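Colleague: Quick one: this structure, given as structure tokens, is what I'll be asking you about.
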Amino acid sequence: MKITAARVIITCPGRNFVTLKIETDQGVYGIGDATLNGRELSVVAYLQEHVAPCLIGMDPRRIEDIWQYVYRGAYWRRGPVTMRAIAAVDMALWDIKAKMAGMPLYQLLGGRSRDGIMVYGHANGSDIAETVEAVGHYIDMGYKAIRAQTGVPGIKDAYGVGRGKLYYEPADASLPSVTGWDTRKALNYVPKLFEELRKTYGFDHHLLHDGHHRYTPQEAANLGKMLEPYQLFWLEDCTPAENQEAFRLVRQHTVTPLAVGEIFNTIWDAKDLIQNQLIDYIRATVVGAGGLTHLRRIADLASLYQVRTGCHGATDLSPVTMGCALHFDTWVPNFGIQEYMRHTEETDAVFPHDYWFEKGELFVGETPGHGVDIDEELAAKYPYKPAYLPVARLEDGTMWNW
């Protein structure tokens, strides 16, 4: 069995997605996601110029060997562009292997560890009252876990506050938009949101919050401490993870569970945080961390230290990544939760899939492979559109972490 083609497909049914389709001499094909939000064409170039030509003639069943080839063979390893290209190849190969075996991907990974996948949705509003109402909307839809983000008085375009009730897409056309940030204002306001949420809905639902790398270690510890009475499922990305020792300070001052890792690319990014038990959830993704082959290694390491998975699942990941993540979630023993932001109807049409939502959980189907395909004819009707993620500045104009 040989790979005969590896084609890159770019489409924008509401936002940009990069898809790799690997074809074989036996007529079986697989698809993988290579989307890097706001930097999509960098991965396209890497795939087309440096990866796809090398795959022709290889045996697609040799998943591990091909993973090592595209990782070690490049010499310039790691990084978001390289690892997303590797992830796309890896997803497509697992898709092919599961199709050849005639079984859904989770069976090939080791079978079910659970029936349904608990997911969390994104509720947001321009102020506390609007966010409380939005959380109620998600509860009415059956969600058991909801991330809550609110606009903060005096902060321009606070993170996580979208233009609609169900869809949040921060990437803008043209050049990056400028948002604001003021830690003092956020620390004074965010705890009030969760106080009101618990007062309104009680403690029967899981609540989550994303700091999005905005806080210093001391500020993050302060926020975690203030949120303790409201029993959050987790506080995500409370401080930039490049400074991993910072999580030791946060850990020493709060028992609010900590989650990090959506921007991690390899096990080396997560190793110290996991082994030192400085986090509770690892949020590395199938597309960001080099595919299922490498994400399994991260999860296996995490399981030794009682760290659970909580894969990133925003709309910057295509349904291909979501499908792979759900098969991974169905298998992985140390599963925690799965982020789930609904895609647009146009995106769902371009990427037909067999997973579905019911009563706060996602379920995978029994289709051989990862259960997600791409309608190339429809995809061609949505050409690429340049879009950048925003940037953030403090009130005095200083650049900050978006």
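Please read every residue number as a count from 1 along the shown chain.
Any Cβ shown, glycine's included, is placed from N, Cα and C.
This is the original sequence, none of the listed changes applied.
Here's the feature list from Swiss-Prot:
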BINDING   N37, H122, E262, R283, H312, D316, E339  substrate binding site
MUTAGEN   Y159 to F  Abolishes catalytic activity
ACT_SITE  Y159  active site, proton donor/acceptor
BINDING   D210, E236, E262  Mg(2+) binding site
MUTAGEN   H212 to N  Abolishes catalytic activity
ACT_SITE  H212  active site, proton donor/acceptor
MUTAGEN   K271 to E  No effect on catalytic activity
MUTAGEN   A314 to P  Decreases catalytic activity
Colleague: At the level of the C-alpha atoms, what whole-angstrom distance separates K271 (mutagenesis position) and R283 (substrate binding site)?
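Modeller: That comes out at 13 Å between the alpha carbons.
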Colleague: If you draw a 10 Å sphere around the Cβ of E236 (Mg(2+) binding site), how many other Cβ atoms fall inside it, taking every protein chain shown into account?
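Modeller: Its Cβ shell of radius 10 Å holds 24 other Cβ atoms.
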Colleague: Using Cα coordinates, what distance in whole Å links D210 (Mg(2+) binding site) and Y159 (mutagenesis position)?
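Modeller: Checking the Cα atoms of D210 (Mg(2+) binding site) and Y159 (mutagenesis position) gives a distance of 9 Å.
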Colleague: Sort E339 (substrate binding site) into helix, strand or coil using the DSSP assignment.
Modeller: strand
Colleague: Among the recorded positions Y159, H212, E236, A314, report those whose Cα falls within 10 Å of that of H122 (substrate binding site); none is a fine answer.
Modeller: A314
Colleague: Which residues, sitting 6 or more apart from R283 (substrate binding site) on the same chain, put a CB under 8 Å from its CB?
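Modeller: Long-range Cβ contacts: E236, A259, V260, G261, E262, F264, T309, G310, C311, H312, E339.
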Colleague: Counting only residues 6+ apart in the same chain, whose Cβ is under 8 Å from the Cβ of Y159 (mutagenesis position)?
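Modeller: Non-local contacts for Y159 (mutagenesis position): Q149, T179, D210, H212, R214, A392, W402.
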Colleague: I want to check the contact list for N37 (substrate binding site): same chain, sequence separation of six or more, C-beta distance under 8 angstroms. What comes out?
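Modeller: Counting only residues 6 or more apart in sequence, the Cβ neighbours of N37 (substrate binding site) under 8 Å are A171, D316, L389.
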Colleague: Around the recorded Mg(2+) site, report the further residues of that chain (criterion: Cβ within 8 Å of the mean position of the Cβ atoms of D210, E236, E262; site residues excluded), sequence-ordered.
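Modeller: What remains near the Cβ centre is G211, H212, D237, A259, V260, R283, H312.
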Colleague: If H, G and I count as helix, E and B as strand, and all else as coil, what does DSSP give for K271 (mutagenesis position)?
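Modeller: Where K271 (mutagenesis position) sits, the three-state DSSP reduction gives helix.
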